[in-house]
Amino acid sequence: MVENGAKAAKRKKRPLPEIQEVEDVPRTRRPRRAAACTSFKEKSIRVCEKSATIEVKKQQIVEEEFLALRLTALETDVEDRPTRRLNDFVLFDSDGVPQPLEMLEIHDIFVSGAILPSDVCTDKEKEKGVRCTSFGRVEHWSISGYEDGSPVIWISTELADYDCRKPAASYRKVYDYFYEKARASVAVYKKLSKSSGGDPDIGLEELLAAVVRSMSSGSKYFSSGAAIIDFVISQGDFIYNQLAGLDETAKKHESSYVEIPVLVALREKSSKIDKPLQRERNPSNGVRIKEVSQVAESEALTSDQLVDGTDDDRRYAILLQDEENRKSMQQPRKNSSSGSASNMFYIKINEDEIANDYPLPSYYKTSEEETDELILYDASYEVQSEHLPHRMLHNWALYNSDLRFISLELLPMKQCDDIDVNIFGSGVVTDDNGSWISLNDPDSGSQSHDPDGMCIFLSQIKEWMIEFGSDDIISISIRTDVAWYRLGKPSKLYAPWWKPVLKTARVGISILTFLRVESRVARLSFADVTKRLSGLQANDKAYISSDPLAVERYLVVHGQIILQLFAVYPDDNVKRCPFVVGLASKLEDRHHTKWIIKKKKISLKELNLNPRAGMAPVASKRKAMQATTTRLVNRIWGEFYSNYSPEDPLQATAAENGEDEVEEEGGNGEEEVEEEGENGLTEDTVPEPVEVQKPHTPKKIRGSSGKREIKWDGESLGKTSAGEPLYQQALVGGEMVAVGGAVTLEVDDPDEMPAIYFVEYMFESTDHCKMLHGRFLQRGSMTVLGNAANERELFLTNECMTTQLKDIKGVASFEIRSRPWGHQYRKKNITADKLDWARALERKVKDLPTEYYCKSLYSPERGGFFSLPLSDIGRSSGFCTSCKIREDEEKRSTIKLNVSKTGFFINGIEYSVEDFVYVNPDSIGGLKEGSKTSFKSGRNIGLRAYVVCQLLEIVPKESRKADLGSFDVKVRRFYRPEDVSAEKAYASDIQELYFSQDTVVLPPGALEGKCEVRKKSDMPLSREYPISDHIFFCDLFFDTSKGSLKQLPANMKPKFSTIKDDTLLRKKKGKGVESEIESEIVKPVEPPKEIRLATLDIFAGCGGLSHGLKKAGVSDAKWAIEYEEPAGQAFKQNHPESTVFVDNCNVILRAIMEKGGDQDDCVSTTEANELAAKLTEEQKSTLPLPGQVDFINGGPPCQGFSGMNRFNQSSWSKVQCEMILAFLSFADYFRPRYFLLENVRTFVSFNKGQTFQLTLASLLEMGYQVRFGILEAGAYGVSQSRKRAFIWAAAPEEVLPEWPEPMHVFGVPKLKISLSQGLHYAAVRSTALGAPFRPITVRDTIGDLPSVENGDSRTNKEYKEVAVSWFQKEIRGNTIALTDHICKAMNELNLIRCKLIPTRPGADWHDLPKRKVTLSDGRVEEMIPFCLPNTAERHNGWKGLYGRLDWQGNFPTSVTDPQPMGKVGMCFHPEQHRILTVRECARSQGFPDSYEFAGNINHKHRQIGNAVPPPLAFALGRKLKEALHLKKSPQHQP
């Protein structure tokens, strides 16, 4: 639309069309034009013959304006100049770029839109309007509607006047900004015009307050009254000129607007304010936009001057400045609230002005050992600040980078851009006990008790806030990148710097008190408040001075704190009262610097810049080191983010010295908190997602109408299955088309690029048409890779089609690329790649056709990229694998009854009479029905496992057609223990079933699969946790009429499943069944040694991933790399055969590549090189080399990823610090057979998927097959919600593992990954509607563990009770002693709260009594933490905080630091008054009781919270083992 407009803009004008030749008639009343622009350039238009033809569609489209006017004319139109309504319009310049209306003063402006009759008419065709793709030029614009109080915007061309009604969606933001300016003008007019009841003699504060009230209603454009004030002031010049234009038509008794003092004052104030501009622009005409301070130095510019045209550059600069302001205001924001005088700006406190209120300079000194706060917390991805953990800080002090004490007042209370104040702090950190500081406390600077906590130094403080309540109580908190700290008492030395802040808070609260008692807050102006404060008694805590001037000075210099208190006050009338307007105005008048408030997401600086870091005995381990990479990984990521070489030493140095601040989400590299109500991963939920289930339908090809010579080249090679002759080559218009090559075809959609198809075979049809059958070659940018794809790489798909050779547009330069793979070929392939890149660049420079290549098959329905089936493609045999896949899918979707009517096929499964089957639980009613509950991590009521039945017979229906409605199936139901009672389920084996006489007839579509049911004595020897086999046992009979269980009667002889593998049976001992004690200690058969892969575990943690893979019999973790000492020690304790490197992986990779003689291929920092050189010879000797490592797995830390959405071409240095680059470089250098990446689920979606895409692109460039998916650990046998993203990579000749089947019911939806073109992929189905086994509950998991008290630290204990549940028996194994059943100590207040939380499901802080309690030290505290009720509405009621677990529910996501006020606040034992123990958390993750953890209790919780649940790792390992066996099978042998 805009492009067409740009073309139309260049047409020349000819005499006006006939529509102008009308008789003179009386003119209708036109709106008064204010500040209308009239002096413009001329531009001609030309009426072409084509305009006489109108194509009728849903809305008529014409190219010429006069035709649109003629088609929309009404019989009632009598005016000599037409007026029309204008909808769906865009205003743009001659280049087709959308422009604000005021740019008419600089450029020619044209219009595109739907022209409608001037009034609503009954003619439906005319009321639809006529779209004119480009018309104008716009001659001038005007605003009317002043008397009505609602602005009407008019634009005029030479032919007509247009009432602008509704802009196009793409133009709405631009137009809405201008409309709000018009609204402001009308609002000011109504307040000043006597004819409208206004008063031209009011003051500026009163005028602004009135305008705020007027504009607050009916507009979502402004987030607060303060934002409206800022906007009105900024547009003072515009408003003045609009009202000045009304003087010509003003009534005699009306005042001249140009002489109204308040309007002149508004204009002057507008010319003085700072209008921030973030950057200088140099437009094509050479105009340079100055910073605001520079503009302010020159004389104020008015619209009058602009109209005169005396200074085009200035005029253009001011209009561009206004456009910048619009863009700044329209930045998207979440949960915006009025946080200062404006949501756009924060006025900086001037240190010189407040210096007299503070003591003389002093410096921070301490003899205490302090720990870097970044060691205590982890953070990953972007997160809103309210989701950070909350702590208390006692005995604290704040200082700058020189350790000089500094006031908190100098730091903005909102997160802002370009802050030039660096404030750090130190103190004693404890858990947040919810305590407040009383304003009546006479000694706020002394510590009444010695806090029991850790001495820490903080990273840079980013913002702070004040909270206050009744009874003169106040709380002040500060935020760093990793936590919120509620401030307790400061240190004695810092107390003098603290008192002014508290005093200002008291003053603000006192002013609020003044206003609350007034019947109308508008009665108190700034002067009134100043007078009242000066009249306070000297003993009043808000007393400043008896001198009003001193009070005014204090209010203004400390005004930003007071404005913040008003901004968060819940009463809108108070927020925009005259006092606030007056104070904000006085702050503006002092010309304070403004900071722009930015989006509130947290950013982590890996290097703590606190000056204490260099002196602290506990050095920070969080120092960021640029990732060590191979050149291949460095190139892929570097080219994406930067155009310069990251290996340039000058730029590398600059990057190392620069700040490394990126946004991230709270948590750590592994930890992720699940939120309720999440239904997927995609951020854009407007379009309906389409899940990939089968290959796409072929694209619609545009047939060719041209005539070209087409003939076969060569003889026929054979025939298709239909007897049609096959050919190898054909000449199409002189171009050779060959089987195995590629051709381009035009598609119906003109916006799409030509489709490229791989030629499978060519044939001549029976009607003598020359045909081609091809498979679609997908461009990389249209796959999940997006912009990370190589523009020359195509991917074969399973989408195929047949078309005529005459439809071919051209022949593509294309090759199937196959290169030798393995670490020994890396250098050879690098050389070949360089030559290929050079050739491609040369062709691009010469504008030659692109040479495409294909290495992989892309299968979105399988979620991955696979090796090309080279033996099956391009054979010219008339056979197509894609067609076969489609035929198989069609067969799977149909039902087929066998001839004997004893079996049938459905969904690809063959069922026969006497088979044991799964039945959808919704198809068979349960004994007890329940409903799901809504509290966090609640009960599993309503979640039911599949019903196990035996197929007895097939019941035909009257219909003879074999479809879903032609027959039913009769089945016998087996009951599960949970069908009887919760107690029975708890004490029974999860694989146990009960025989019954109940039968039911069901449709075959109710069946979900097959399973086996055996006698208990026939169960396999290698039973293991977690379950991966569909095998059950049955020894008991359930009488549903009596609800009783008994041994199977002799007359009941169920026909159990036939056992095909006798090696899985237990060895019988006489006639009796093996005892339970003996069965528990039988060890599973050890898997063959040759199948275990030599594994390198990177970012190994305590070893959860390695443990599960090892248990699956597929991995031998010979090497592990872990940065944290306690975690590395835990890994070593549980994997004594492994060589564990407790070091930075960047250093280890550098050392390995040096050992292999490949340091030239290594991109690393000087620091990494030096540390690698310091490794001992013994350490170096144990380093693995390429060829020794078969499998690499790990979960790289994620901090900093989310910051990439802010990266530009100069931000490559920030990306280099990401550990995923090093992780991928290990894969590139070693080229193992298999590679597994694990991460939090948002890894695939944050940063618009760029990191995920680059990871896939890197692995594909190495030559790997790749697949991706998200799994829920709760569906694999743990009682915990933990969603994790995985990426498998396999060497080209290997088999990619499938995703493990979820075995347990768990209440989560499908976990989808966004692909492209609105498609989504889910690795596995959701088990919310059924699975083979029931969910594991909290009681199943920890019900047998002995009671412990709050703070119990005894590491070794006895079990005291026997294991009851199936899970408990499996998790205990042969362990005799219970270890790590220890819990964190809560402080006295939280312990009291815990004891008051009821021991019932769903109980949390909402159940606390609303009263106070006196602690042992005499302090009086509220039972309900103060911050929860005040902020509950914004945080889903803080559901789960101080929450108890439910015996029948599941655990929330395991975190590294369980606490009642943490991100996962549900951490109280279901019955005992304490936080969960280390062992209980370990069990929730599926760690066996024999697993050991290292370090103190915080280290152990951290190790567990960061770990991959071993049962999930086991399930992945089983599928890897299957893939290894599958490779050895005959069908996969070359």
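Even glycines carry a Cβ here, placed using N, Cα and C.
Keep in mind that this structure shows the original residues, not the substituted ones.
Copied over from Swiss-Prot, here are the features:
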type	residues	note
ACT_SITE	C1198	active site
DOMAIN	735-869	domain 'BAH 1'
DOMAIN	909-1049	domain 'BAH 2'
DOMAIN	1093-1527	domain 'SAM-dependent MTase C5-type'
MUTAGEN	G1101 to S	In met1-2/ddm2-2; reduced activity
MUTAGEN	E1272 to K	In met1-5; reduced activity
MUTAGEN	P1300 to S	In met1-1/ddm2-1; reduced activity
MUTAGEN	G1465 to E	In met1-7; reduced activity
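The C-beta environment of G1465 (mutagenesis position), restricted to residues of the same chain at least 6 apart in sequence and closer than 8 Å, consists of D1404, W1405, W1438, G1440, L1441, Y1442, G1443, Q1459. Within 10 Å of the C-beta of P1300 (mutagenesis position) we count 23 further C-beta atoms, all protein chains included. The Cβ of G1101 (mutagenesis position) has 27 neighbouring Cβ atoms from other residues within 10 Å, across all protein chains displayed. The CA atom of P1300 (mutagenesis position) is located 11 Å away from the CA atom of E1272 (mutagenesis position).
Note on E1272 (mutagenesis position): other Cβ atoms within 10 Å of its Cβ, all shown chains, come to 27. Separation of the C-alpha atoms of G1101 (mutagenesis position) and E1272 (mutagenesis position): 20 Å, rounded to the nearest whole number. Taken together, the residues of the domain 'SAM-dependent MTase C5-type' (1093-1527) have an average pLDDT of 90. Secondary structure at P1300 (mutagenesis position), taken from DSSP and collapsed to helix, strand or coil, is coil.
Broken down by DSSP into helix, strand and coil, the domain 'BAH 1' (735-869) contains 32 helix, 63 strand, 40 coil.
Under DSSP, G1101 (mutagenesis position) is assigned to coil, being neither helix nor strand in the three-state scheme. When secondary structure is read from DSSP and collapsed to three states, E1272 (mutagenesis position) falls in the strand class.
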